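First comes the structure, then the notes that go with it.
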Amino acid sequence: MGQELSQHERYVEQLKQALKTRGVKVKYADLLKFFDFVKDTCPWFPQEGTIDIKRWRRVGDCFQDYYNTFGPEKVPVTAFSYWNLIKELIDKKEVNPQVMAAVAQTEEILKSNSQTDLTKTSQNPDLDLISLDSDDEGAKSSSLQDKGLSSTKKPKRFPVLLTAQTSKDPEDPNPSEVDWDGLEDEAAKYHNPDWPPFLTRPPPYNKATPSAPTVMAVVNPKEELKEKIAQLEEQIKLEELHQALISKLQKLKTGNETVTHPDTAGGLSRTPHWPGQHIPKGKCCASREKEEQIPKDIFPVTETVDGQGQAWRHHNGFDFAVIKELKTAASQYGATAPYTLAIVESVADNWLTPTDWNTLVRAVLSGGDHLLWKSEFFENCRDTAKRNQQAGNGWDFDMLTGSGNYSSTDAQMQYDPGLFAQIQAAATKAWRKLPVKGDPGASLTGVKQGPDEPFADFVHRLITTAGRIFGSAEAGVDYVKQLAYENANPACQAAIRPYRKKTDLTGYIRLCSDIGPSYQQGLAMAAAFSGQTVKDFLNNKNKEKGGCCFKCGKKGHFAKNCHEHAHNNAEPKVPGLCPRCKRGKHWANECKSKTDNQGNPIPPHQGNRVEGPAPGPETSLWGSQLCSSQQKQPISKLTRATPGSAGLDLCSTSHTVLTPEMGPQALSTGIYGPLPPNTFGLILGRSSITMKGLQVYPGVIDNDYTGEIKIMAKAVNNIVTVSQGNRIAQLILLPLIETDNKVQQPYRGQGSFGSSDIYWVQPITCQKPSLTLWLDDKMFTGLIDTGADVTIIKLEDWPPNWPITDTLTNLRGIGQSNNPKQSSKYLTWRDKENNSGLIKPFVIPNLPVNLWGRDLLSQMKIMMCSPNDIVTAQMLAQGYSPGKGLGKKENGILHPIPNQGQSNKKGFGNFLTAAIDILAPQQCAEPITWKSDEPVWVDQWPLTNDKLAAAQQLVQEQLEAGHITESSSPWNTPIFVIKKKSGKWRLLQDLRAVNATMVLMGALQPGLPSPVAIPQGYLKIIIDLKDCFFSIPLHPSDQKRFAFSLPSTNFKEPMQRFQWKVLPQGMANSPTLCQKYVATAIHKVRHAWKQMYIIHYMDDILIAGKDGQQVLQCFDQLKQELTAAGLHIAPEKVQLQDPYTYLGFELNGPKITNQKAVIRKDKLQTLNDFQKLLGDINWLRPYLKLTTGDLKPLFDTLKGDSDPNSHRSLSKEALASLEKVETAIAEQFVTHINYSLPLIFLIFNTALTPTGLFWQDNPIMWIHLPASPKKVLLPYYDAIADLIILGRDHSKKYFGIEPSTIIQPYSKSQIDWLMQNTEMWPIACASFVGILDNHYPPNKLIQFCKLHTFVFPQIISKTPLNNALLVFTDGSSTGMAAYTLTDTTIKFQTNLNSAQLVELQALIAVLSAFPNQPLNIYTDSAYLAHSIPLLETVAQIKHISETAKLFLQCQQLIYNRSIPFYIGHVRAHSGLPGPIAQGNQRADLATKIVASNINTNLESAQNAHTLHHLNAQTLRLMFNIPREQARQIVKQCPICVTYLPVPHLGVNPRGLFPNMIWQMDVTHYSEFGNLKYIHVSIDTFSGFLLATLQTGETTKHVITHLLHCFSIIGLPKQIKTDNGPGYTSKNFQEFCSTLQIKHITGIPYNPQGQGIVERAHLSLKTTIEKIKKGEWYPRKGTPRNILNHALFILNFLNLDDQNKSAADRFWHNNPKKQFAMVKWKDPLDNTWHGPDPVLIWGRGSVCVYSQTYDAARWLPERLVRQVSNNNQSRE
C-alpha cells in the first residue's frame, strides 16, 4: 500500500509540475482530492495504464452523468475546472520538454499502478472469464470445481454475465466491429458503486484483451426482447413477431409454459430472469472485488450451478440502499410517481418471493397503503390462480401469496421461474393501483382542465386516473381520448375541433402545446373586442372564412366581384307602386307626397326607418348555414301537398338541432314576401311534426311584409333534429279586409318578423278589476292588486268562527298595519272554472275592499301583458304563446279576467289614494324561545396564521353567499376551523353557551322512516335539498344572538364582527327548525296530492305513487313550492329510476337491501370500536335474518372494563358471528308492503330470545328484542309476550295497522295456561282482534330459524312436596353460608359480601348435595324464592357481575334434576313457634356465630379504614396490629394513596391548657355550593377542631360560627386570626370584648403565623375528599353530614403517639406532665433567668414557660442552657 500511495503521490506531483510550467498554480492537497473524486467516479481510470485525450474525455462524460444523476451538491466545486486545465494540458501539443516529460512519467505511473491482469482466461473452454482474483483464489476455485462442488463460502449474488454480440464464431477471441470507446465508457459507469441500477447492457472493459469481453449487468427483459426483435426483423414481419412474442409471454405468465435456462460455468452464480429471457454463452469476467461486495441491484433469490450441473438456490437479504432509495422516492414523489414506478419495475425484474414483496412494501409504504397494496395483491393473485386452474399447472392461490403450506421462505425459493413472473406481475399491478398522493380519488369524468392548466398536464392526470380505474391506461385509451376533448377548456377544444377525428391523443397534445395563460388572456381580449363570449368567438373562429356577397348572398366573393349582378348585365329596375302615398310608381325615398291616397298625413323622412335585412346569410350555432345556392324564393314558388290542400308547405333551409333549453327559435324558410294582393298569411304547424315533439307557434304574415318568412318553433321535451327540406309548417292565405283603424306606419316592408297589429292586452277602463272567489266554500269579492304581495281580507267579511293568529310582520302601503292578524290555517280557494289552491290570507279591520295579492294571482296563472314591441318580443322569446297560457303544459288562464265593476262598492277613499305596496312576510324559521335576554359573550380564541387565513376566506365566502352579515351584536361566541380529509377547511362556531340560554324544541321525528312501508309497486322519485340549513333564514329577532368575531394577529386591527342570517350549524334547534320549515313548504303538495306517499326526513324527500305521470306532476309542484320557499334541489341527487339510494338503503324494484357494507376487522381493538360496530349492526337488524343468539358472542365483547379505550379482541365465537353478519348483509333483502294483503307477524323460537318477522309472501321487516333483557331472569314465554307487544307497536308505528294474524310457537292449551299464570300474556294480547295461531306458512325462508326448545315448569313445584327432606338456607354479608337439615348444620365461607348471593351459594350447595332426593327448601330471601322458579324457563340471563354466573350454575343443576323440589319463603326473626321458624333461626344463628369468630383485628382495621379512612398510626394503636400491616391497609386504599401525608404540626405558639389559644380562619370548598365557606377554629393545645358551613365570610357569619363553637367546648381566652375584613370590623371587636376574649391578628399577608389552622384546612379537606368517595352514608349525604363525619374522624378517631385523640387531649388533660428544666437569657437585658420548664423544643428555637412572669416565651436555642436531667412536674 505504501508503494502504491507513493506512486499516486508521484503521479499527482508530476501533474502539478506540468501545470506549473503552463503558469497554473494549484495546491497539492486540492489536486489530490480531485483525483480521489476521479477514482470514485471512474474506477476504471487507474487501471488504464495510460492517459490521453480520449480517456480524459471519458472522464468528463462520467463527471457530466454523475452531475445529472446526483445533482450539484455531490460534485466538488473545482472538479470541472481541474478537468478543463488537464484537458488543455493533454490536448495541446506541447513543445516544452518539461511538460512532455511530466506527461510521460504520468503514463508510466498509470501503467505500473494497473491492478488488473487481463491476459488470463478461464479454464472452462465453454465460458472464458476475465478473472480479477489472485492466483491463490483461482487455484482454490479450480480445485473445488474439480471436485464437482462450488465454493464453500456462502453463495454471493452475481449479476448476469453477458458476452458481446459478434458475427464471428463464439470461440474467436478477437471480436471485430465493436465500438470499444463507447463500450468502455458504459462499463465504467457500471463499475461505479454509487451509480443507480442500469437497465441496459454495458459493453466490455478493454479492447486489448484477447478474449471475448463480458461485463456484469442486470438485464431488463424488455430490452432483451427488443434486441431479439431487432435480430429477427429481417426474417419475419414485425407484426407477426410481435404477436407471437405477446402470445408466448401470456402463456408464461399463466404457467402454460416453463422457462429453461442454458447451463453456465460451474460455480457461477446467475441472477433470476423474466420468463423467456435468454442468457447467451460466451466469455465472461468476474471481479473478486465485486464478489466480496454484493451489488445493490441483486435481490433475494439467486441460483448457482455447481460443477456437476446441479442448480442451487439461495436467499439473500435486501440491500438497504435500494429500500432507502425506494422509500425516499415514495415519500417525496408519491407511491405511483413515474420515478418510483421505475424503481419498482427494476426491482420486479428479479426473483422476489411473496414474503420478500410483503417485507419490501411494509418497509417502504405507510400502514394504510400497505393494506391497500396487500388487498389488491391478493385480488390479483386470485384472478391469476383461476387462470392457472384452467391451464392445469397447479399454481394455486397459496403459492402465489406465500400462505398455507408455502408460508416458509424455503418453500417459496423452489418456485418455477414462470411462477415468479406471475408474482412480480401481480405485485407491480397492485402497486400501480395505489392512490395518488393528495388525490381525493375523483371519478374519471370529473377530471377537467383548468383555465390556465397546460393540456399535457391535464392529459397526464386523465391517464393516471384511468390507470387506477382500468388497471392500465391502455385499457381505456379511447375513453381517455374522448374525455381529453370534452373536458378540455374552450381554447384547447377550439384547437382540437378541426382535427378531432383525424389524429390521436399525441396529436391533441401537439396542437395544444402553445396554449397557455398568455393565449387565454389574448383570447379573452379578442372576444371582448368582438362583443362575443369566448365560446362563441371560438366557434365562429373555426367556421368557413371568406366574405359574403351583399348582392347575391353567396360566399367566396364580395359585391364588387359579383358576376351575377355585374353592371354591364344588370337590367334597370323599374319602381312599382309607392308604398308611402300609394298613388304613383316611384321610389319611396323620392316620394314628396304629404298625404296618401286616403288623405291621411304621411310622416316626414327622419332617422333610420324600418330595419333592413341582415348583411349576409344567417348563421346559427345550432344549425347549418343557409345553402349558398339557395335563392330568395317568392310565395309563388311554394307548393301544395295535394290539390285539395289549403296550406302552402314551408320547409327549413338548414339542418338544425333544437333542445328544450334553447326556447323558441326562428327557422329560415328562404321564402320572402310580399304576399299576393288583398291577402294575409297564417302560419300553422304540421300535425306530423307536432307528434315528434316540435311545437310551431302560429303567426300572422302581413300583406306588406317583404322580408323572409320564418317559422317560430321550439323543442318541447326532447332534442329534435330538423333536417334541411323537411316540411314543418303551412302558410294559409286568407282574404284581407281593410278597416278604418288608424295606421301607425305607412308600410311594413322588411321589418321584424311577426305581426305588428296583434297584442295580448287587457284594456284599462274606468271599471275596477274585481274578482269573485270562494274561500272554503264562502264567497268573497275583491280587487285584483298586482302590487300587493299577499292577499288581504277585511275583518268585516271574515267569519267569526274562523281562527286567526297574530303575526310579527308589518304590512306597508299607503297605510300601515303593524302585527296584523293572519288565518291560522290554509284555506282552499276556488274560482268559477273550478281551479283551486291553498292560501293563508291576512285579516285587517277597516279595509274598504278585499285585495287579491300576488300569492293568489300566481296560483291562478294570471298574466300581465303589454302592447309594447320590446315587451312582446321578450314574451315571445320566453315561450309565450298567443292564445295559450304560460307553464310547461300551457294550461293557464286563456282569457283576460272580466273587468266589470260593481257600482255598489265604495272606492278606496282616504285609505288608499294611490298604488298600494304591501310587502309579503319574509319566509323564515320560527322564532326561538329564550330563557333569558341577557347577552352572552364568550371571547374569541386566538387562531394560528394558517387557521386565521382559512377563517377569513370562509367568512368572505359566506358573506358573498348572503349567509352572514356584519354585526354589532352584544352576543359573541368563538369560531374555529378544522381541516377535512380532502384538505379543505370547514368553519365551525362553538354555540354551547348560546344553546344553554334557549328552550330546546322536541324532536319532530323520533325515528327514521322505513322504506318498507311504501306501498308495493309504487313509482318513486327521491330528491335531496342542497345546503338546507343555509337556505333557511333565521328569524330576524334571533340573528343577533349568533354573532361571532374574526380576530387579527397581534391585535393589528379591530375584530370584524358578523352574525348568521341562516340556520347555523351547531345550534341545538337547527334540525328541528329545518324539519318544520321544509314540512311547511311541502304542506300544499301533501294537501293537493293526498294519494301520493310522501316521506320527508330532514333534507331528503321521497315521492311515491301508482301513476308515473301523476308522480311527475306532483314532483313538478313540489319543485315550485320548494323554490318559492327558497329551498333548492341538488340536481345531481335527483333519483328517477332504480336502483334508488335512500337513508342508507338501496331500493331496486320490489327488493330493499342495505348498501354494501365492509366490516374492517383490523380496526376492532377497543371497547369504543366494538360499540360503534354493534350499533351499526343493531341498526341493520330489522332487515337481516339475524337472531340475538347469533349476535350474543359479539355482544359479550362489550362486557368488562368500562374504559372506552380498554382493549377488546374477537374470540372464535365472535369471529363466527361476524361472518354471519357479513353473509346476512350480502344476502339480505326485504320487500315493500302490499296494503291489499293481510299483514302477518311471525314469532320464531330462536336461541336466547325469540325473533319476529312481518310477512307477506316475502319478508318485510324483522323485529328483535333488546340485546340486554329488562330483567335478570326473563322467562322465554315472557320474552315472547314482550315481542308481541313490540310487534304490535311497530305495526301501528310504521304501517298504521294492526297485524291481522300473529303466529307464535305455543298451542291453544299452553296459551290458556299462560293467560292464567303470567302477567305479560294478558297485557300483550289485550284488545287484539286478530287471529292468534301457531301454524307457520310453508316457505323455505321461514325454516332458517331453528326452533328453540322451550319448557314449562316441571321440576320446581309450586306447592310443598310430601315425604321430602326439609332444608333451611341462610347467608350473611360476612360471606358465611349455611344450611340446616334435621339436627345437622353445614356452614362454609365464601368470598362474597352480599347476603343475597351468599344465600344463593348455600342453595346451590343444597341442590348439589341432594340431586336425587325430593326437597322442601325454605329461605328468608324473598328475592331467591321468586327468582329460582323462573330459572327453569329462562333462556337468557342478564349479565350482572357474579349474579349471572351463580344463576347459570343453579339453572344447570335444575336442568340436570329429574326429581322435583319446592322452594318457599319464610320471614326471618319473626319469633313464631314451630319447626319452620326454628329451622330458619338455626341457619341464621350459624352464620352469625361464625361471623363473630372470624372478625379479627385485621379485618376490623380494614373495615374501619374503609369507613373512616384512618391513618396508619391510628389503626396500629386502635386495633393493636403491626405498624407494617397498618401501612399496607392505607397503601392499598385507592382513595388514600392519592393524598400526601399531613405535614408536621410545626412550632406555632400553642396554648398551655385547653381553651387558652385558638386559631381561626375560613377556607372554601366549592362542591358544597352555597355553603362553600367553611369557618374553622382549632384549639392549639389539644388540636380539637371545630367547623361550620356558612353562606359567606362577613362578621355576622364569623359570630354565628363562634357561637356554635362556644356551645361545644366553651370560651377561649385568646383568638388569633388573619387581617380579613370579617375579623377586623368594629362589630367583631365589640363581640370579643363583651365576652372578654383577647383577639389578636398576625402579620398581614404572612400565613405562617396561622400555620396550625392552615394545616387544619388541609387535613379537613383531605378527609372530606376521602369519605365522600367511600361506601358509608356521606356518599349520598348533605354537606353538613359530610363535614360532621370528617370532624368526628379528626377529633375522636385519629390518635397521636401517646394513643390519644384530640378529644382526649382536650377533655382529659393531664396537668402532671413532666417538663425539662432550663436556664434562659433574656435578649433584651442580657440577664439569665430560671430554671423554668420547656414546653416545646422546636427546630432551632425553644418555648420556655417563665414561672416569674407566668407566660411562655420563644427563644433561640443558643440562649437556652439545660441545667439538669431532673424533670419538674408543673401543676
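Any Cβ shown, glycine's included, is placed from N, Cα and C.
Features reported for this protein in Swiss-Prot:
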- Asp1024, Asp1099, Asp1100: Mg(2+) 1 binding site (BINDING)
- His1505, His1509, Cys1533, Cys1536: Zn(2+) binding site (BINDING)
- 780-856: domain 'Peptidase A2' (DOMAIN)
- 959-1147: domain 'Reverse transcriptase' (DOMAIN)
- Ala873 to Arg: 30% loss of infectivity (MUTAGEN)
- Gly879 to Ala: 85% loss of infectivity and 65% loss of RT activity (MUTAGEN)
- Tyr880 to Ser: Defective in nucleic acid binding. 80% loss of infectivity. 50% loss of RT activity (MUTAGEN)
- Tyr880 to Ala: 90% loss of infectivity and 65% loss of RT activity (MUTAGEN)
- Gly883 to Ala: 90% loss of infectivity and 55% loss of RT activity (MUTAGEN)
- Gly885 to Ala: 70% loss of infectivity and 60% loss of RT activity (MUTAGEN)
- Leu886 to Ala: 85% loss of infectivity and 60% loss of RT activity (MUTAGEN)
- Gly887 to Ala: 95% loss of infectivity and 95% loss of RT activity (MUTAGEN)
- Gly892 to Ala: 85% loss of infectivity and 60% loss of RT activity (MUTAGEN)
- Gly907 to Ala: 60% loss of infectivity and 35% loss of RT activity (MUTAGEN)
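Distribution of Swiss-Prot features across the structure.
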residue: Asp1024; record: Mg(2+) 1 binding site; DSSP (3 states): strand
residue: Asp1099; record: Mg(2+) 1 binding site; DSSP (3 states): coil
residue: His1505; record: Zn(2+) binding site; DSSP (3 states): helix
residue: Cys1533; record: Zn(2+) binding site; DSSP (3 states): coil
### Message
Cβ within 8 Å of the Mg(2+) 1 site centroid (Asp1024, Asp1099, Asp1100 excluded): which residues?
### Response
Ile1023, Leu1025, Cys1028, Tyr1097, Met1098, Ile1101, Ala1130, Lys1133
### Query
With a radius of 8 angstroms around the mean position of the C-beta atoms of His1505, His1509, Cys1533, Cys1536, what other residues of the same chain does the Zn(2+) site pick up?
Thr1506, Leu1510, Ile1529, Val1530, Ile1535, Lys1666
### Summary
Taking all protein chains shown into account, the Cβ-based neighbour count within 10 Å for His1509 (Zn(2+) binding site) is 22
### Task
Count the residues of the domain 'Peptidase A2' (780-856) that DSSP assigns to helix (H, G, I), to strand (E, B) and to coil, and report the three numbers in that order.
6 helix, 35 strand, 36 coil
### Task
Check each residue in the chain of Cys1536 (Zn(2+) binding site) that is at least six apart in sequence and keep those whose C-beta is under 8 Å from its C-beta; list them in sequence order.
His1505, His1509, Val1530, Lys1666
### Message
What's the number of neighbouring CB atoms sitting within 10 A of the CB on Asp1024 (Mg(2+) 1 binding site)?
### Response
18
### Task
Would you mind checking how many other C-beta atoms are within 10 angstroms of the C-beta on Asp1100 (Mg(2+) 1 binding site)?
17
### Inter-residue C-alpha distance, Cys1533 (Zn(2+) binding site) and Asp1099 (Mg(2+) 1 binding site) (nearest angstrom)
55
### Site of maximum Cβ density within 10 Å, from binding-site residues Asp1099, His1505, Cys1533
His1505
